[in-house]
Amino acid sequence: METIWIYQFRLIVIGDSTVGKSCLLHRFTQGRFPGLRSPACDPTVGVDFFSRLLEIEPGKRIKLQLWDTAGQERFRSITRSYYRNSVGGFLVFDITNRRSFEHVKDWLEEAKMYVQPFRIVFLLVGHKCDLASQRQVTREEAEKLSADCGMKYIETSAKDATNVEESFTILTRDIYELIKKGEICIQDGWEGVKSGFVPNTVHSSEEAVKPRKECFC
């Protein structure tokens, strides 16, 4: 029997090169840390694609399309083309790299510019919290920035799996709640949110994916 999913969300992962975006995605989608010498942790060239189903409520699954973007400047033109069709994003910095934190606002402003006229929901992620002894960014600083920018904040580690599952769950649930409120809508020509596959026998979930007659976006 085919897997049931009520929505598909396209999420983008952005931030400076070497902050660990690819390792986070490997941990979330494959349940493992690829290791620093693995090609999986090499800087991304262009954009890589991952996917996974996430159950946010009993019997309600969201299909996540996850786009891992290159942090290097020479690939930014490729990255920008993916903003517009994303409903959510992980803004990742390395807590042991001050510069990556200082660039967060630049990434955010760029994303807001290219996502127009659609809405994108962000989660600020302080990665590599297993290296707390090498921390260059305090939790208080990161929490203040996230509050100023209207985002939630979480610290993660792909190496020991700290808060990896939680971070994807938080962002997915936030988007799902906004859809239920009518603040994010399925729209023709936009790939950010799509209705999912629901067998005819599952009437309760079927109702959840019917397009709204009104949209308050």
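Quick reminder: no glycine exception, Cβ is built from N, Cα and C everywhere.
Record features, source Swiss-Prot:
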- Ser17, Gly20, Lys21, Ser22, Cys23, Thr44, Gly71, His127, Lys128, Asp130, Ala158, Lys159: GTP binding site (BINDING)
- Ser22, Thr44, Asp68: Mg(2+) binding site (BINDING)
- Gln72 to Leu: Constitutively active (GTP-bound) mutant. No change in subcellular localization under autophagy-induced conditions (MUTAGEN)
Quiz item: Just going by other Cβ atoms within 10 Å, which of the binding-site residues Lys21, Lys128 has the emptiest spot?
Solution: Lys128
Quiz item: What does DSSP call Asp68 (Mg(2+) binding site) in the simple three-state scheme?
Solution: strand
Exercise. Cα within 10 Å of Asp68 (Mg(2+) binding site) is the criterion; apply it to the binding-site residues Ser17, Lys21, Lys128, Ala158 and give the hits in sequence order.
Key: Lys21
Quiz item: In the structure shown, which of the binding-site residues Ser17, Ser22, Cys23, Asp68 has the fewest Cβ neighbours within 10 Å?
Solution: Ser17
Quiz item: Distance between Ser22 (Mg(2+) binding site) and Ala158 (GTP binding site) at the Cα atoms, whole Å?
Solution: 9
Self-check item: For Cys23 (GTP binding site): DSSP state (helix, strand, coil)
Solution: helix
